[in-house]
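Below is one structure, written out as C-alpha cells; comments come after it.
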Amino acid sequence: MMELRVICIIRLVVACVLCLCIFIRSASSATEGFESIACCADSNYTDPKTNLNYTTDYRWYSDKSNCRQIPEILLSHRSNINFRLFDIDEGKRCYNLPTIKDQVYLIRGTFPFDSVNTSFYVSIGATELGEVTSSRLEDLEIEGVFRAPKDNIDFCLLKEDVNPFISQLELRPLPEEYLHDFSTNVLKLISRNNLCGIEDDIRFPVDQNDRIWKATSTPSYALPLSFNVSNVELNGKVTPPLQVLQTALTHPERLEFVHVGLETDDYEYSVLLYFLELNDTLKAGQRVFDIYLNSEIKKEGFDVLEGGSKYSYTVLNISANGSLNITLVKASGSKFGPLLNAYEILQARPWIDETDQTDLEVIQKMRKELLLQNQDNEALESWSGDPCMLFPWKGVACDGSNGSSVITKLDLSSSNLKGTIPSSVTEMTKLQILNLSHNHFDGYIPSFPPSSLLISVDLSYNDLTGQLPESIISLPHLNSLYFGCNQHMRDDDEAKLNSSLINTDYGRCNAKKPKFGQVFMIGAITSGSILITLAVVILFFCRYRHKSITLEGFGGKTYPMATNIIFSLPSKDDFFIKSVSVKPFTLEYIELATEKYKTLIGEGGFGSVYRGTLDDGQEVAVKVRSATSTQGTREFDNELNLLSAIQHENLVPLLGYCNEYDQQILVYPFMSNGSLLDRLYGEPAKRKILDWPTRLSIALGAARGLAYLHTFPGRSVIHRDVKSSNILLDHSMCAKVADFGFSKYAPQEGDSYVSLEVRGTAGYLDPEYYKTQQLSEKSDVFSFGVVLLEIVSGREPLNIKRPRVEWSLVEWAKPYIRASKVDEIVDPGIKGGYHAEALWRVVEVALQCLEPYSTYRPCMVDIVRELEDALIIENNASEYMKSIDSLGGSNRYSIVMDKRALPSTTSTAESTITTQNVSHPQPR
C-alpha cells in the first residue's frame with residue numbers, strides 16, 4: 001500500500017514537472033524572436049501587464065550620463081521611467097537587433113513627450129520611417145513592418161534640429177501575409193483600431209504578435225455592438241484576437257472613417273478590414289455592403305457570411321495623399337447595414353538598399369579592431385548604423401555601384417587613434433583613398449592585395465615601424481603615397497619609389513606633400529584653355545546653325561528655321577564667387593523703415609513680410625521671422641550666406657539684414673508686381689491675365705536664374721523649393737527667383753550625401769528625391785516643370801476642391817499632352833493668343849522635366865535654350881502679325897497659326913493664316 005502511494009506521488013510529481021516544462025516551452029515559443037529594450041532602465045525587468053522581459057540598452061550604449069527621467073505626469077502607465085537622450089552634434093545613433101533573414105517583423109519605437117519643438121527622424125536600415133514630432137502631452141509610437149534582408153537590422157535615430165531620444169524599442173515577428181502585396185517595402189503603421197473597445201490598449205499576451213490595438217470612441221451616428229463570443233473559427237494569420245473582434249460598429253446605412261493629416265505626397269496604403277458577425281440570427285445575404293476607399297469602390301457586394309464562417313477579413317490597397325476615407329455603404333436589397341470590428345492602415349514606403357554587404361561587414365570588423373585600443377574615441381563612437389546612407393560615417397565617403405553603395409574613401413586623419421592599423425582595411429575592395437595620417441598608429445603596415453583600387457595612401461605622422469611593403473608600391477592604380485614622420489620606419493625604399501610614377505615624400509619628415517594645384521597647374525591651365533575655347537566654338541556653332549524642325553502634325557514636312565543668336569561670352573567675374581554688399585541694419589532702423597511694421601504684404605514659412613522704405617527712398621520688402629516659423633536660424637543663415645555670394649539679374653538680391661534681440665530679419669527690394677502665383681490664380685485683387693509672350697518671358701527669366709545657381713562656380717546650388725510663389729516680378733515683369741532658405745550646395749562626385757530634410761512644397765516635390773532622399777539639380781528641374789504647367793494652364797498644382805481626377809495638375813495634364821490635346825489644358829485667358837510651335841516647345845519641356853526618373857530630365861541650361869527658341873518663335877510670329885495688322889489684317893490674338901514654321905520675309909506667297917482649329921503636332 002505504501003509502495004503504491006509512493007508510486008502515485010512520483011507520477012504526480014512527474015506530471016507536474018511535464019506540465020511545467022510544456023508551459024515554459026509554450027511561453028518561450030510565444031515570445032520567440034521578441035526583442036524588448038528598455039532604454040536607460042536601472043536593470044532588466046518583467047513588465048507586469050504583458051509579462052514580457054525587458055533588457056536595458058547598456059550593451060549598445062553604456063554611458064548613463066545621457067539618461068533622463070520621464071516627466072511624472074506620464075509615469076502612471078509605464079514600467080520604464082527613463083529614456084535615453086543622444087546629445088550629438090550631427091549624424092545618427094542606431095540599435096542593431098538580431099533578425100532571421102526573410103522573416104517579417106514589426107519594429108516599434110516609443111518616444112516620451114519632450115516638448116513642442118521635438119523633431120527628428122527614425123529609420124529602419126537605410127529607409128526613413130518617419131518623423132518624431134509631438135505637440136501633445138503623450139507618448140509617440142512609430143511602428144514599421146519589414147522583411148529582414150539579413151541576420152540583423154538597424155533602428156536609427158537621426159538628428160535634425162534637436163537631439164533625438166527614445167524610451168523603448170520592441171521587435172516582434174509577424175506573419176508573412178502582412179507584406180503580401182508589398183514584399184519589397186516597409187509598411188509604416190498609420191492607425192490600428194479596436195472599434196468600440198472597452199479597454200485602452202489590447203496587446204500581448206492577448207495578441208500573440210504584440211500588436212497594440214487602440215480603443216476608439218463610438219461616433220454619434222453609429223451603433224456599438226458588443227457580445228461575448230467563443231468557439232469562433234478565425235481563419236487568417238493576420239487576424240486580431242477575439243477580444244478585439246467581440247466589439248463592432250454598425251449603422252443602418254453607412255459607416256465612414258476619415259483619416260486626415262497624412263503626408264501630402266502620393267503613397268500606396270494597405271488597408272486591412274476585419275469583420276465578425278455578432279448577430280447569430282443573421283444569414284448569408286442579409287448584411288451586404290460595398291466598400292469604398294476615397295470614393296473609389298474596392299469591394300462590391302461584400303458579405304461576411306458568404307463563405308460559411310462568421311469571420312472574414314480583406315486587404316485593400318490604394319494610392320492616396322493628405323487623407324484617407326474608408327466608407328462602408330449598405331448594398332441595394334440588403335436587410336442590414338454595414339458592420340466593422342477593427343481595421344489597420346499601413347503606408348508603403350520603398351525599401352532603400354543599404355551599403356554593399358561586403359563593405360559593411362569589413363568596416364564593422366575594422367571598427368571592432370580599432371575599438372580594442374580606442375574605447376572612448378569620439379570618431380568611432382559616431383560610427384553607428386549604415387556607413388554610407390542617412391548621414392554617412394565621419395571620414396567615410398561612398399559611391400553607387402550596382403544599386404548599392406560602396407566605400408571609396410576612408411579619412412581618419414587627426415582622429416587620435418592608436419594601436420596597429422587594422423588588417424581589415426586591406427579587405428575594402430572598392431577603397432580608392434586612404435588617409436590615416438596624424439594619429440598614433442604603431443606596428444607594421446599591412447600588405448594590400450594587387451586587386452586593390454587604391455589611388456592615394458597617406459600614413460604620415462604616426463609611429464609605424466618596419467619597411468614599406470612591396471605590395472603597396474606595386475599597386476596598379478596608386479599615384480600618391482605618403483609615409484613620412486614615422487621615425488621607426490626604414491627609408492631604404494627610395495630606389496623602388498624612384499622607379500615608379502608615384503608622388504611621394506620618400507618617408508622623410510621634412511618633405512612637403514605636393515599640392516594638387518602645384519603638381520597639375522600647367523596641365524590644368526593648358527587643358528582648361530583648350531576646353532574653354534572648344535566650348536565657345538561649339539556653343540557658337542550650335543546657336544548659330546540653322547535648325548531643321550520636323551513638324552509631325554503637319555504631314556511630316558520639314559521647315560528650315562534660322563534661330564537667333566542668344567548667347568554671351570562669360571566674363572572673368574563669372575568664374576569666381578563675387579562678394580555682394582549686404583548691409584547690416586539695426587532693429588531701430590527696420591522699425592522706422594516699416595513704420596513699426598505697418599503694412600503687411602505677405603506671409604510665408606519664414607514669417608511675415610512688410611513693406612518699407614529706406615532712407616534713399618528705395619521701397620523694400622522686409623521679411624521678419626515669426627516665433628512660430630517652420631524655418632529657423634539655419635534657414636536664416638543659409639539665405640544670408642548664399643545671397644551674400646551670388647548675384648544675377650533673375651535672382652532676388654538681398655539688400656540687408658538684422659540680427660538683434662533674437663530678431664532675424666531679411667531686407668529685399670520690393671517687387672511691385674507680386675509673384676507669378678498672384679498673377680495666375682492668386683487673390684482676385686492681385687490676379688491679372690498675363691498674355692502668352694509675358695508668361696514665356698517669365699518662364700525664361702526664372703529658368704536663367706536657376707541655371708545660374710546650377711552652374712555656380714566652385715559648387716552648384718540647388719534651390720529645393722521652386723514654385724510659382726517663389727518667382728517674383730519686378731516693375732518691368734522681370735522674373736526673379738526668391739526664397740533661398742532651403743537651398744543647398746549640390747553633392748560633389750565622391751560624396752555620399754543624403755538629406756533627411758526633404759524640403760519642398762506639395763505638388764512641386766520631386767517624387768524620386770522624396771523616396772530616395774538623394775538630392776540633385778534635377779529635383780529643381782522637376783519642380784520647374786510643374787511651374788511651366790502652371791504658366792500654360794493657369795491652374796494651381798494641387799486643388800482638392802476640383803473633381804478627384806483634377807486634384808493634381810501634373811496627373812491631370814499629362815494624358816492630354818500625350819494625346820496631343822494641349823488645347824484642353826491651356827488657360828482660357830490666352831487661348832488664341834499663342835503660336836502653336838512656341839506653346840509646344842514649352843509643353844514638351846515641361847513633360848521632360850516631369851520624368852519620374854531624374855536621369856531622363858534635361859538640365860536647366862538645356863531648358864533655357866529651349867525656352868529661348870520658343871520666345872524667338874513667339875516674338876517673330878508677333879512681328880509677322882503686326883505687319884499683317886498694318887495691312888488691315890485680323891487681330892493676331894484671335895487666331896492660332898496653322899504652321900509652326902515662320903514665313904520667309906522675302907516670300908511673295910499668299911498668307912496661310914486661318915481661323916479654324918488646327919491639329920497640333922505630336923509631342924516629341
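Residue numbers in this text run from 1 along the chain shown.
Each residue, glycine too, has its Cβ placed from N, Cα and C.
Just the original residues are modelled here, none of the noted substitutions.
What Swiss-Prot lists as domain 'Protein kinase' is 595-872, and the listing cites sequence analysis. If you look up Swiss-Prot, you'll see I601, G602, E603, G604, G605, F606, G607, S608, V609, K623 marked as ATP binding site, on the strength of sequence analysis. Quoted from Swiss-Prot, the note on the mutagenesis of G604 to E is: In P4; loss of nodulation and mycorrhizal infection. The active site, proton acceptor annotation in Swiss-Prot covers D721 and is backed by sequence analysis. According to Swiss-Prot, the mutagenesis experiment D739 to N carries this note: In P55/F4-141; loss of nodulation and mycorrhizal infection.
Distribution of Swiss-Prot features across the structure.
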{"residue": "I601", "record": "ATP binding site", "CB count, 10 Å": "14"}
{"residue": "E603", "record": "ATP binding site", "CB count, 10 Å": "10"}
{"residue": "G604", "record": "mutagenesis position", "CB count, 10 Å": "17"}
{"residue": "G607", "record": "ATP binding site", "CB count, 10 Å": "21"}
{"residue": "V609", "record": "ATP binding site", "CB count, 10 Å": "18"}
{"residue": "D721", "record": "active site, proton acceptor", "CB count, 10 Å": "22"}
{"residue": "D739", "record": "mutagenesis position", "CB count, 10 Å": "25"}
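If you take the Cα of the residue listed as 'active site, proton acceptor' and the Cα of E603 (ATP binding site), they are about 16 angstrom apart, rounded to a whole number. Over the domain 'Protein kinase' (595-872), the average per-residue pLDDT in this prediction is 86. In the three-state DSSP classification, E603 (ATP binding site) falls within a strand. The DSSP secondary structure for D739 (mutagenesis position) is coil. Between the CA atoms of I601 (ATP binding site) and D739 (mutagenesis position) there is a gap of 15 Å, rounded to the nearest whole number.
In terms of C-alpha distance, the listed recorded positions E603, G604, G607, V609 place G604 closest to D739 (mutagenesis position).
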